[in-house]
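**Student:** If you scroll down you'll find the structure; I have some questions about it.
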Amino acid sequence: MTTFKQQTIKEKETKRKYCIKGTTANLTQTHPNGPVCVNRGEEVANTTTLLDSGGGINKKSLLQNLLSKCKTTFQQSFTNANITLKDEKWLKNVRTAYFVCDHDGSVELAYLPNVLPKELVEEFTEKFESIQTGRKKDTGYSGILDNSMPFNYVTADLSQELGQYLSEIVNPQINYYISKLLTCVSSRTINYLVSLNDSYYALNNCLYPSTAFNSLKPSNDGHRIRKPHKDNLDITPSSLFYFGNFQNTEGYLELTDKNCKVFVQPGDVLFFKGNEYKHVVANITSGWRIGLVYFAHKGSKTKPYYEDTQKNSLKIHKETK
């Protein structure tokens, strides 16, 4: 039987090499944008050197360590950066680089402004606008979904222009920055993502198996979730990238339980645990706010995958029972 993926997605060679546990890298995955080498526990490596005299984490040293990695990886400086431990009072208004860490040094949230090249932001924004002109929905997906189904399935949007543009053009380029980001802030997330079904990467052209497209304009504000919520289906922190053109006082992401507003702008990236912290997006009164959310549901590892659309996958699932 010819699957949906075979009909619509070009086969891509994905090579994965598993290293012996205890060596410098326990797994390496080769992607079109280069290899990703990961050390388990890398994100909390050298924690002993980040302790203060009382045995607690030295926030200044931890911040310097994170900024050093980000500066080297992204080849840019992040000025006026701040750091908070997760159980401390978070910054109320975030406009510069910001990290929230656990007491073992692992990153709960990372905000890095102006990570994407301006030309890339403008190119994607222009194309998204062209695509949205012919769409009625303000959301869309690429990759896999599971939602309330007992299996993972190929999102129907992959047969449409938006889904194809995401998977074939956007995701391969954004994945380059995702790899950089996760290398700096969460090797644990990389380890989890590369442990998933190889077919997910071939389908979505990204470390994350799923991508959500969210369009927000003053005229279409009614479609979205307007109450603070958690992304309870997620298993890893998500990586969010922003496009469009909107005022820097609007469209912020608010982590309501922490009284923290992150004033994101086009070109920025935000990494955080949406399944742990309640959040909501503020209104905009002008312009256009586009958010791309790269995520992984719990079901991506625990549920079967039939490499087909929801309807056809349901039929296969019933036949296997």
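Yeah, the Cβs are placed from backbone N, Cα and C, and that goes for glycine too.
The note that Swiss-Prot attaches to the published mutagenesis Asn147 to Asp is: Reduced enzyme activity with DNA containing 5-methylcytosine. The domain 'Fe2OG dioxygenase' annotation in Swiss-Prot covers 198-298. The mutagenesis experiment Ala212 to Phe, Ile or Leu is recorded by Swiss-Prot, whose note states: Strongly reduced enzyme activity. Quoted from Swiss-Prot, the note attached to the mutagenesis of Ala212 to Gly states: No effect on enzyme activity. The annotation 2-oxoglutarate binding site is assigned in Swiss-Prot to Asn214, Arg224, Tyr242, Arg289 on the grounds of experimental evidence. The Fe cation binding site annotation in Swiss-Prot covers His229, Asp231, His279. A mutagenesis experiment is reported in Swiss-Prot for this position, Asp234 to Asn, and the note states: Strongly reduced enzyme activity with DNA containing 5-methylcytosine. Record note (Swiss-Prot) on the mutagenesis of His297 to Asn: Strongly reduced enzyme activity with DNA containing 5-methylcytosine. Under its mutagenesis annotations, Swiss-Prot gives Gln310 to Ala the following note: Reduced enzyme activity with DNA containing 5-methylcytosine. According to Swiss-Prot, the feature substrate binding site maps to Gln310.
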**Student:** Just jot down the residues in the same chain as Asn147 (mutagenesis position), at least 6 apart in sequence, with C-beta under 8 A of its C-beta; none if empty.
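**Tutor:** Listed in sequence order: Leu233.
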**Student:** At the level of the C-alpha atoms, what whole-angstrom distance separates Asn214 (2-oxoglutarate binding site) and His229 (Fe cation binding site)?
**Tutor:** 16
**Student:** Taking just the CA atoms, what is the gap between His279 (Fe cation binding site) and Asp234 (mutagenesis position) in Å?
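**Tutor:** Here the two Cα atoms lie 14 Å apart.
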**Student:** Looking only at Arg289, His297, the recorded positions on record, which one has the least crowded Cβ, with the fewest other Cβ atoms within 10 Å?
**Tutor:** His297
**Student:** Just give me the nearest neighbour of His297 (mutagenesis position) among the binding-site residues His229, Tyr242, Arg289, Cα to Cα.
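**Tutor:** Closest recorded candidate to His297 (mutagenesis position) by Cα: His229.
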**Student:** State the Cα to Cα distance, in Å, between Asp234 (mutagenesis position) and Ala212 (mutagenesis position), rounded to an integer.
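**Tutor:** On Cα coordinates alone, these residues lie 13 Å apart.
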**Student:** Using Cα coordinates, what distance in whole Å links Ala212 (mutagenesis position) and Asp231 (Fe cation binding site)?
**Tutor:** 13
**Student:** By a simple count, how many Cβ atoms lie within 10 Å of the Cβ of Asp231 (Fe cation binding site), its own Cβ left out?
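**Tutor:** If we count other Cβ atoms within 10 Å of Asp231 (Fe cation binding site), we arrive at 21.
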**Student:** Taking only the binding-site residues His229, Asp231, Tyr242, Arg289, which one has a CA atom nearest to the CA atom of Gln310 (mutagenesis position)?
**Tutor:** Asp231
